[in-house]
Amino acid sequence: MMFTDWHEAAIGKTHNRMNFDCGDADLNQFLQRHARQNHEKGTTKTYVALDNSDVTRIHGFYSVSPASLIYAQVPGAISKGLGRYDVPVFRLGRLAVDKSMQGQGLGAQLLLSAGKRCIQAALQVGGVALLIDAKNKQVCDWYKGFGAVPLNDQPLSLLLSFKTLYAALSASGRL
């Protein structure tokens, strides 16, 4: 089942961050204490999935920022054809879904939304992939299900190429 009764917005003061609970204290704390401030300062941008009938209720969120990787860290499938210098990417710093919404496909939708946002930015400033730091093997395997590949030297850090994301966005009619 795919949950579709939501819309995305930049995090703001009117959004009820205190009632969000994804089951992970660190992610909850980031949303409650740091996400909006970081967004306003420009260090990391956070976007929230809001309930269409209650625009203060946060169902999920993701945070992104620009980053780069040393060429040697990047798997060959992504580095092929690139110059041998730092590889421009976007870091998916956090992605979480409220416990009440887990298992309804919102996490996948947020991943695609983050990918689309970063692809659009990359058209202006460059970038080839989404860099993901998985918290554990289970989360790592979830991202691998979308085509993410581990970095050469860090098995819980993955790259999801914009080529793969673009294909998924096209297939889902989200471009």
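Just so you know, glycine gets a Cβ as well, placed from its N, Cα and C.
Looking at Swiss-Prot, the entry for mutagenesis of Lys80 to Glu says: 54% toxicity in E.coli. Loss of tRNA-binding; when associated with F-143. Over all protein chains present, the Cβ of Lys80 (mutagenesis position) has 8 other Cβ atoms lying within 10 Å.
In this structure, Arg84 (mutagenesis position) belongs to neither helix nor strand by DSSP; it is coil. Quoted from Swiss-Prot for the published mutagenesis Arg84 to Glu: 6% toxicity in E.coli. Loss of tRNA-binding; when associated with F-143.
All protein chains considered, the CB of Arg94 (mutagenesis position) has 21 other CB atoms within 10 Å. For the published mutagenesis Arg94 to Glu, Swiss-Prot gives the following note: Loss of toxicity.
Summarising the annotation, Swiss-Prot assigns acetyl-CoA binding site to Leu95, Val97, Gly103, Gly105, Gly107, Ala108, Asp133, Gln138, Asp141, Trp142, Gly145, Phe146. Sequence-distant neighbours of Gly145 (acetyl-CoA binding site) (same chain, 6+ residues apart, CB-CB distance under 8 A): none.
A helical conformation is recorded for Tyr143 (mutagenesis position) in the three-state DSSP classification. Listed in sequence order, Leu111, Ile132, Ala134, Leu158, Leu160 are the same-chain residues at least 6 apart in sequence whose CB falls under 8 Å from the CB of Tyr143 (mutagenesis position). Among the mutagenesis entries in Swiss-Prot is Tyr143 to Phe, noted as: Loss of toxicity. Reduced tRNA-binding. Loss of tRNA-binding; when associated with E-80 or E-84.
Annotation source Swiss-Prot lists active site at Tyr143, citing a curator's inference.
Taken residue by residue with DSSP, Gly107 (acetyl-CoA binding site) is part of a helix. Sequence-distant contacts of Gly107 (acetyl-CoA binding site), defined as residues of its own chain at least six apart whose C-beta falls under 8 angstroms from its C-beta, comprise Gly60, Leu95, Val97, Trp142. For the recorded site, Asp133 (acetyl-CoA binding site), the DSSP three-state label reads strand. Sorting the binding-site residues Asp133, Asp141 by the number of other Cβ atoms within 10 Å puts Asp133 first.
For the recorded positions Arg84, Leu95, Gly103, the largest tally of other C-beta atoms within 10 A is found at Leu95.
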